[in-house]
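Trainee: Below you will find the structure I want to go over with you.
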Amino acid sequence: MQIPQAPWPVVWAVLQLGWRPGWFLDSPDRPWNPPTFSPALLVVTEGDNATFTCSFSNTSESFVLNWYRMSPSNQTDKLAAFPEDRSQPGQDCRFRVTQLPNGRDFHMSVVRARRNDSGTYLCGAISLAPKAQIKESLRAELRVTERRAEVPTAHPSPSPRPAGQFQTLVVGVVGGLLGSLVLLVWVLAVICSRAARGTIGARRTGQPLKEDPSAVPVFSVDYGELDFQWREKTPEPPVPCVPEQTEYATIVFPSGMGTSSPARRGSADGPRSAQPLRPEDGHCSWPL
């Protein structure tokens, strides 16, 4: 029985469709470089993020990038992986691996680093198909230092002065005060003496004193005699004397109860002489 053979053009077309750029370059038999891990020494403060960079050039579809930490027994402990390995749910979420946009660099970060995170770290690349290969990077060290509390900046206290210098300062201050007091007394004495001299000079010369706001006012008392001239009174013209009119009444008291005698009247208009009265008639006369 003869096996049918595919025509050559069909085989050529299948080969063209199945080929992609770099397929031969990514051959598993071709040697590839191990990843790089930097920086070699990373020092951070407690509570800050610590970030390493792992660079891997052979990023084919079938690879895994792991992040390791060396244990005290010199064994590798897997912290995180890219792509993320969901088969190990107990991993610490503080350790993260993130691919950068260029596709070859990966950030491996410790979020909020602790003091016990200090140690040795490295990254490892695993190629799965068609043959598994594992290559590790060089090791790097992480140091997490203690965070110190920020002490508020205090103003430097002045250095203590010696006792002799303090006594000198006190003596200087007291001397300055005494000197100021003496100067003030001298100024007041000069002002008062000048004011007194000006007062005496003004009294001697008879000139009025000029007002001095700084001088003490001095009061003087002068005694004199006041002379009032007598002014004679102007004689007034004589006033004509008008004779006063006086009326006289005579009351005659009769001697008997049954007899009566006529009364006599006199006035100033009549004659001045009065008629004689009888002795038996009692009478009293007074001016009206």
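All residue numbers here begin at 1 and follow the chain in the order shown.
Every residue gets a Cβ built from N, Cα and C, even glycine.
Residues as originally present; substitutions not included.
As the structure is a computational prediction, the values presented were derived from the model and not from experiment.
Annotation comment: Swiss-Prot describes 35-145 as domain 'Ig-like V-type', evidence class sequence analysis. Where Swiss-Prot documents N49 to A as a mutagenesis experiment, the accompanying text is: Decreased N-glycosylation without affecting binding to binding to nivolumab drug. Among the mutagenesis results in Swiss-Prot, N58 to A has the note: Decreased N-glycosylation without affecting binding to binding to nivolumab drug. The residue drawn here is the original one. In Swiss-Prot, a published mutagenesis experiment is listed as N74 to A, annotated Decreased N-glycosylation without affecting binding to binding to nivolumab drug. Quoting Swiss-Prot on the mutagenesis of K210 to R: Does not affect ubiquitination by the SCF(FBXO38) complex. Listed in Swiss-Prot is the mutagenesis experiment K233 to R, annotated as follows: Abolishes ubiquitination by the SCF(FBXO38) complex.
What's the neighbourhood like for each of these?
Mentor: For the domain 'Ig-like V-type' (35-145), residue counts in helix, strand and coil come to 3 helix, 59 strand, 49 coil, using DSSP.
There are 12 other Cβ atoms within 10 Å of the Cβ belonging to N49 (mutagenesis position).
Cβ contacts within 10 Å of N74 (mutagenesis position), excluding its own Cβ and spanning all protein chains shown: 7.
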Trainee: Rounded to a whole number, how many Å is the Cα of N58 (mutagenesis position) away from the Cα of N74 (mutagenesis position)?
Mentor: 28
